[in-house]
Amino acid sequence: MSQVQSPLTATNSGLAVNNNTMNSQMPNRSNVRLVNGTLPPSLHVSSNLNHNTGNSSASYSGSQSRDDSTIVGLHYKIGKKIGEGSFGVLFEGTNMINGLPVAIKFEPRKTEAPQLKDEYRTYKILAGTPGIPQEYYFGQEGLHNILVIDLLGPSLEDLFDWCGRRFSVKTVVQVAVQMITLIEDLHAHDLIYRDIKPDNFLIGRPGQPDANKVHLIDFGMAKQYRDPKTKQHIPYREKKSLSGTARYMSINTHLGREQSRRDDMEAMGHVFFYFLRGQLPWQGLKAPNNKQKYEKIGEKKRLTNVYDLAQGLPIQFGRYLEIVRNLSFEETPDYEGYRMLLLSVLDDLGETADGQYDWMKLNGGRGWDLSINKKPNLHGYGHPNPPNEKSKRHRSKNHQYSSPDHHHHYNQQQQQQQAQAQAQAQAQAKVQQQQLQQAQAQQQANRYQLQPDDSHYDEEREASKLDPTSYEAYQQQTQQKYAQQQQKQMQQKSKQFANTGANGQTNKYPYNAQPTANDEQNAKNAAQDRNSNKSSKGFFSKLGCC
């Protein structure tokens, strides 16, 4: 699921922010600049829609039997698939009681790192917080965990793409102010986010009061940084594994240090510069593997001066990043000071935070439109392909040749190269066609081997005609994957059984090729057996049976 927010700016005075004056309570926001005596509509967070379900608590019990398999949680009807990611699959849905749209997240129950249950708990903690979607249901349906929450609009990343991968300073300032407020509210609930990125900030749905309000979603990485009752901060640690998105994560996170509130604030600073510049200096770095790539990104961040990053931009953005990078591990960020610092940018430009954003100017002033900006992504609302960088490159240097001889020679070379490339392509296509035909023949043979009844083949052929965005198609894919996993496990078990000797021990090697243990190995094995016997006797003696 995906989303959006509004930015803020600051003055060239390099406004100093005293981080020591902040306490752990929410700061007073009365100093935020007002338009005509009121906060701009875009800076208000509207309350979540009431779905009138009677009880919004999630159900942990298994699904009840129903005639309609497209209904989950008793009254949420599954619509089309609108997104897919590492967590699972996202569907559009409808609350059948009141007809309001919802988002339904599916996560395989046997996934290695399940997140939906933790995410549901976080939504419960944040219930009623402005800019946080309301949760309606959590439970198990078949092979999946399911979470039902508010359906929102596109993400800031989507809008960034639609706007040509560059936001105006005014838009960035207004978005930044909203982002800071959202993270402040999260921190006030004793949580840190740990995965700040544009994809996780969404705007509302069109036609709603919060259509341009920024929301925060996807709390799978969120973590408590202090005890909710005692307010005792977690201890500082090092050698921690990386959590978050490398492009935006803080320098301390790259260094393996425990994350706290300061890391969320620094990651937001990187997002602000991403919106202003179009890309960050540490994007596109190459490395043999991810570990080395993350190290190179972290090193580039350390070596890049914040004011070099802000060159040609309002200096307040560089000042913000400098301040938050100097926060101590347990220090409370000065959220209000940061908002005022960034809003001062608008004062310098003679602008106001009036709730006007770049994406509102799209399509002749009609704003973003899914019928035009249409390419499904993780959040369901898509963005067009990024600008083609190759198209911006200059033409080949061969155009500098002006004489006919040069042109003729160049054209001959080009024709020869094209002919060679065409011949190679035809040869490759022929090989691929042969391989495809062989694979299809083998698949057909396997199908009739496993399912000699023609009716099964007809059902499979009919099922393949399903709409790929439908829930039925997703169910079919899930069942096929599950069947393949089961078949794989059975094959592994059969192989293991075939290699098992009479004493039940697995013969890892062919009988004639069994390795012989030397004296040192025999002594080591004997010692292990003695220790095992001692431990087992000790266990049973506690039960009084030995």
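Even glycines carry a Cβ here, placed using N, Cα and C.
Annotated active site, proton acceptor per Swiss-Prot: Asp195, in sequence order, evidence recorded as sequence analysis. Following the DSSP three-state reduction, the secondary structure of Asp195 (active site, proton acceptor) is coil.
The feature ATP binding site is assigned by Swiss-Prot to Ile82, Gly83, Glu84, Gly85, Ser86, Phe87, Gly88, Val89, Leu90, Lys105, with sequence analysis given as support.
What Swiss-Prot records for 76-360 is domain 'Protein kinase'. This prediction places the mean pLDDT of the domain 'Protein kinase' (76-360) at 95.
Quoted from Swiss-Prot for the published mutagenesis Cys545 to Ser: Impaired palmitoylation and plasma membrane localization.
Among the mutagenesis results in Swiss-Prot, Cys546 to Ser has the note: Impaired palmitoylation and plasma membrane localization. The residue drawn here is the original one.
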Subject >> Per-residue Cβ crowding (10 Å cut-off), top of recorded positions Glu84, Asp195 >> reply: Asp195
Original post:
Expressed to the nearest Å, what is the distance separating Glu84 (ATP binding site) and Asp195 (active site, proton acceptor) at their Cα atoms?
Top reply: 18
Original post:
In sequence order, which same-chain residues at least six apart have a C-beta under 8 angstroms from Gly88 (ATP binding site)?
Top reply: Lys105, Phe106, Glu107, Pro108, Thr111, Leu116, His144
